[in-house]
Each structure stands twice: as structure tokens, then as C-alpha cells.
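What follows is a set of notes on a single structure, which appears directly below.
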Amino acid sequence: MASTRSIELEHFEERDKRPRPGSRRGAPSSSGGSSISGPKGNGLIPSPAHSAHCSFYRTRTLQALSSEKKAKKARFYRNGDRYFKGLVFAISSDRFRSFDALLIELTRSLSDNVNLPQGVRTIYTVDGSRKVTSLDELLEGESYVCASNEPFRKVDYTKNVNPNWSVNIKGGTTRTLAVASAKSEVKESKDFIKPKLVTVIRSGVKPRKAVRILLNKKTAHSFEQVLTDITEAIKLDSGVVKRLCTLDGKQVTCLQDFFGDDDVFIACGPEKYRYAQDDFVLDHSECRVLKSSYSRASAAKYSGSRSPGLSRRSKSPASVKRAGHSSAYSTAKSPVNGTPSSQLSTPKSTKSSSSSPTSPGSFRGLKQISAQGRSSSNVNGGPELDRCMSPEGVNGNRCSESFTLLEKYRIGKVIGDGNFAVVKECMDRSTGKEFALKIIDKAKCCGKEHLIENEVSILRRVKHPNIIMLVEEMETTTELFLVMELVKGGDLFDAITSSTKYTERDGSAMVYNLASALRYLHGLSIVHRDIKPENLLVCEYPDGTKSLKLGDFGLATVVEGPLYTVCGTPTYVAPEIIAETGYGLKVDVWAAGVITYILLCGFPPFRSENNLQEDLFDQILAGKLEFPAPYWDNITDSAKELISQMLQVNVEARCTAGEILSHPWVSDDASQENNMQAEVTGKLKQHFNNALPKQNSTTTGVSVIMNTALDKEGQVFCSKHCRDSSKSSREQTSAREAPPPPESPRPPGPPATSGCDPAGTWRRHRD
């Protein structure tokens, strides 16, 4: 009853009770003996509520009350923000009991770390003529400007709502006619607008915010409007978005640029923008976001500045698709006779290398275009896949003209997207064995087909239990299909960090696997040139044993003479590569020695305290090898002796892969069974970012398969000796003359057998 009366008090006025005519309980008046007539005598309406205490009389009509209760709609702008379209608020006494409550709600909606960081404390009229201090001063349909403590900034806020894309424009004005005319002109030139999802990444320090925006005829009315939408979504620290750049560094200048080949853009503010390499390189987290965004897209494209430094090439999940490139790949398979080093050389960048928190390597940028010529459509039954253009198989296998990939293999989802190749799940229909189908788009390799051909020709020749095998090869006019062995056990670091027990004997077995693969390759006069833990994958067998398999032959080549191309990964690069005096097969032995050192202590033998590449190279050239205590106190002298032989700066004194296999520490199990898993794992995580636990070990194997020779261009680096142009000229002459190789390659040995001799949980394949 009390709540009902409180509501009625808002609409009725309490007055003194007057006696009704004829009422028995009426009291005579005390003034002059005269009596006051009833309510009708005063023209008042009797109260519907008859109480012993009071009566209520209606003073306002229901229409007036309804008008008072109706919310007033007003638009609020940010002070000085000419790109903010304004926010419409419905203001009613029920929603906002006080003016302060409105300020709190406006702060929540309009304030962030860039705009109004101190909150909304003042409201101006749209012309700045006065301040609003109460809810009653807010009028229906008017606009207001919100500010903190700063003075009013004079801006034509009403123009922020661009009439070119407003849906509520009222007709009848000259401005409206002009807008309508402009709309008709724009419609005539908007045939290029097709529905497209683009990703915009804010410039600045990583990790960077990325937003996805759908562009179509309803959302992309003008270039300025799209910029405004991006500004509102991306929220740059420096304010509004002034320019957009593709991952190639090209500035977007018109609406049509959004509908080209590029799908990823970098948003830049009003600050002077420096085109640094880091801004156009996506790190691992950004690539994951983009991969999830475009996993259902019909095509993907990779681009961006090359990574000039020596670094681990972690592959981001995207591929490149260049429109207009339709060069045919030669269907004839020439025998491997070695690719000259001059063919593998690429222009050397002068920019410094970059790194990300998750990986010391750089990433290519990601782009996406339409589905023209996309390999995934072909794999799923397109006409191109129904023809096997090359009758020549791999390792003696033949495929008939009528043979199709889909008849023999069941093709699954995409499990890896690289710069120049896409990797899909692949299962043999007859055996159920899993493989990885690597699809290389020839259009992306235009002008550099010899690099791919060199890599594939080497893969055709090698067949060893410690090397990832090329199972089958097929080809169409637009794509190259490689059925590869799929290794799911992770890389070398994963094998150590994920195990519960890791001993010196396990490390000995790992070195045996690596040396076995190197002896086989060197017997074919093939140098790998990129031996590192990331390219050593763990193969797990049904009986619980494991072995290492070497992959990623993008830098591999046949040694016909001294090589001068400066390439590799800094930690594992041999001194003769840095010195540029010519090198051969034994650069792989040096890298294997560095890996052996890391396997036993968790950190590399040569390292820079300041993380400077020049310091690292100086230490490698000096070759001063130390076994610091206490990390090496429990390691056998036999292991230290082998490492010292593998890390000889003098190439002639350095041991060969065959000598590694015959060393007692490797062949006679002269190693100990002491568990050093915790110590080695701790140092690995301290010195190697890629040694951190991975969510999916299969991803590591897919990344190795996904690499191509074209991805290795970033690992052809400029050493400190390359600054002398005269020496560079001399080296080019020496490379053309091709003097005899520094070491005599052994004749190819017989194919390795599949027998194994268990050593702990690690297999040792005997050649």
C-alpha cells in the first residue's frame, strides 16, 4: 500500500479533505459560521480515493505524464575527435536518476586509454557555447560533446556522420541532392566491390591487435568511411588511422585497393611512419590468428620482406598466390648433377634481422586472394589432378597416364600452409598409412624453378632410414605434388624436454642417427648445409623405440667444387662458411658437433653474451672450445674427445661422418646412464626459445615438410666479410672457376637396411 501511494504522489497533489455534501461526518466551518460548499462548488473533480486522512486530485493529464516519461534521444561526440560518428543515448529519468549517473555511463561507453582517458566530466553543447549541468538541459534530438577537464575543441562534429553512407538522410535540402548525386556516381564505379574479409593489424610494438572487417557493397561506401570504421575498430594509441599499408609496404590510396590481391593491412596513425622490417613481418601469434581466419578461404597468399639474417625459419600458416603467373613447370625430370652455387645465390639484404618472443626467426607476411588456380580445389577432385603429367615416379616407381592421386590416396584437411607450398593430410587407401601431401604452386616459383628442381632432384635420390623420404611425385601443368613421409614425434628438442629420463647414452644414439644420415648424404656428394635440431624429427615406432630423421633439403646441393654461398643458421654455421674461403661436405660435421655439444649440456659451445651476430662469428672463427664446470663434470672424456674432433676449425683435421660412427662413444656405447634430463632441459629452455613445450608435436614435422628451397632465401646472409666489394667480385670469379673439391667424396654405399639394434629407447640403424 505504501509503494502504491508513493507512485500516486508523483501524479497527484495532496490537499485538505473537504466535507462532501450531505455527509454525516462533515464538520462545520470555524470561520464566521459560514460553511464551504462541496468540491463541485470549486470546480474540482472528486478524488477517486476516499481516505479518512486525505484526498488526491489529478493536476496533470496522462498525455503530459507520458511525454515526461519518454526517453530523450541525444547524440554524444568526443571532444576534438573529428572521426568519431557519435553515440546515441536514450536518456530517461528511470535510467539516469542523476546527472552524475549519465556521466558514468558516458565514461564507460566513450572513454579508453586513447580517447578521454580521464573519463567524461564535462558535457558541452555541440557549438561549445555552454556547459550542460543537469539532465533537464538535454533536449530531444540534439548533439553534445563530451570532454574531461580540457577546454572545448571547435570541430564541425555534425560532419563526422558521413552522409555518403548514412541510412537516415532526410530529403528536401540541397545537401541531400548533392549526396544523392554523389551516390549515383559511386554506384557506377563500384563493380569491383565483392564480399571480402580483410585483416587489419595495428602498427607498433608486438603483440599487435588484429581485427577482421567484412567489406561488401553495404559496408564499403567510400575510402574515408572504411578508414573511419577501421579507426573505431583498431583503436590506435596515436589516434586515428591515417594510412594503411600492405605487407609489401604499398600504401592503400583508394577503395579499390582493398579488393586487390592483399588481405592483410597494417594500420598507421598520424605519426611519421618508418617502414621497418618488423612492421611487415608477422609473428607466431599473428599467424595463428590469420590461419584461423582463413582456414575456410579458397586461396591464401604469402608475402613480405625477406629475412636477411641467420635465423630459424618458422613457417607461418599461409601461402602465396600471384595472379597472372602461369608458367609451366617442366615435366621432364633431369638427373641430379648438382646445382652450381651461383644458382642458389640470391641478392643479399642490408637490413638487420628480427626476432620474436616465440621464435628467433622471422616470418613471412600473409596475404590472400581469390580461388583461381588454388591447389586445394584441384586436390579435391579438380580436372588438373586427374592427369598425371609425369610418368616418372620416385625411387623407381612408375605411374601410368591414367593414374590419379585420388585413386591411391585419401586427401584430408590442410595441416600446413607455407610460403610456397601447402601440406595436406594424405592416407594410402590400400594400407591406411599416413603421409603428408606437399603441393607446390608453380606460379609462385616463376623464375626460380631451378631451386625447386634442385631440391626435388636431391629428394629423389636419397633413401635412408634416418632421412625423411619422398614417397611419390606427381605433377600437373600448374602444381607439383610430393607425397612425403610424415613424422609426428616432434623435433630433437621435444625429445629431450618431453622425456622423463634422458641420459648420455640417449644422446649418443641421437648422434649415431645423425651421423648415419650424414655419411649417406656425403657418400652421394650431397651437403645439407642446414643441420640443426629443428630439422631433426623424432620417429616413433610401434615397439616403443625411436630414431631421428633429417629433413628440410632446401639448402642442400651437390658438391662439385668449393661452395661460397654464405648460408645456414648462425649457431651451427661452420667457420669456413663465415670466412668465405670455400667449403664442402664437412660443414655438416661442424653443425653436428655443435648439436652434440648442446645434447650434453643444453647450451651451444659458441654464443654471444650480448646476442650480437658479429661476436658469435668471431668466436666461431677462433674455435676456442671449452667444457665449463659444473655442467661437464659428469660427462665422459670420450664424448668431449669426439666433440673436439668435430669442432676443428681446420677442415683437414676435422673428422668425417664415418669417423663419428666409428668413435667409441658412438659405436661402443662408452656413454653413461646418468639421468641429466632436468639439467639439459633447463638450459635448453634458457638458451633456445624453440625448446619450449609445443602444443602439437605433429606441427613440427609439418613445418619441416612445408619448407621449400625458396623459403631458404632468407638464410642466404651477408657476413662481415661481404662488405668488401672487391672480395665479393673475386669470390664470384672463384665460384665460376670451380676448383677441385676440398675433400674426396666416397662412392655411394648400398642402401641402408631396416634392421635395428636397440640402444635404450633409440634405434641405431646399421648401414
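For all residues, glycine too, the Cβ spot is worked out from N, Cα and C.
At each noted site, the model still has the original residue.
Neighbours of D530 (active site, proton acceptor), defined as other CB atoms within 10 A of its CB across all chains, total 27. The active site, proton acceptor annotation in Swiss-Prot covers D530 and rests on sequence analysis.
The ATP binding site annotation in Swiss-Prot covers I415, G416, D417, G418, N419, F420, A421, V422, V423, K438. The secondary structure of D417 (ATP binding site), as reduced to three states from DSSP, is extended strand.
Feature annotation from Swiss-Prot assigns domain 'Doublecortin 1' to 72-158. Across all of the domain 'Doublecortin 1' (72-158), the predicted model scores a mean pLDDT of 87.
Per Swiss-Prot, domain 'Protein kinase' is recorded for 409-666, and the stated evidence type is sequence analysis.
Its Cβ placed at the centre, K438 (mutagenesis position) has 24 other Cβ atoms within 10 Å. Quoted from Swiss-Prot, the note attached to the mutagenesis of K438 to A states: Loss of autophosphorylation.
For the domain 'Doublecortin 1' (72-158), residue counts in helix, strand and coil come to 17 helix, 23 strand, 47 coil, using DSSP.
When the Cα atoms are compared, N419 (ATP binding site) and K438 (mutagenesis position) turn out to be 12 Å apart. Overall, the recorded ATP-binding residues I415, G416, D417, G418, N419, F420, A421, V422, V423, K438 cover a maximum inter-Cα distance of 14 Å. DSSP classifies D530 (active site, proton acceptor) as coil under the three-state reduction. Here the C-alpha separation of K438 (mutagenesis position) and D417 (ATP binding site) works out to 10 Å. Other Cβ atoms within 10 Å of the Cβ of N419 (ATP binding site), summed over all protein chains shown, number 26.
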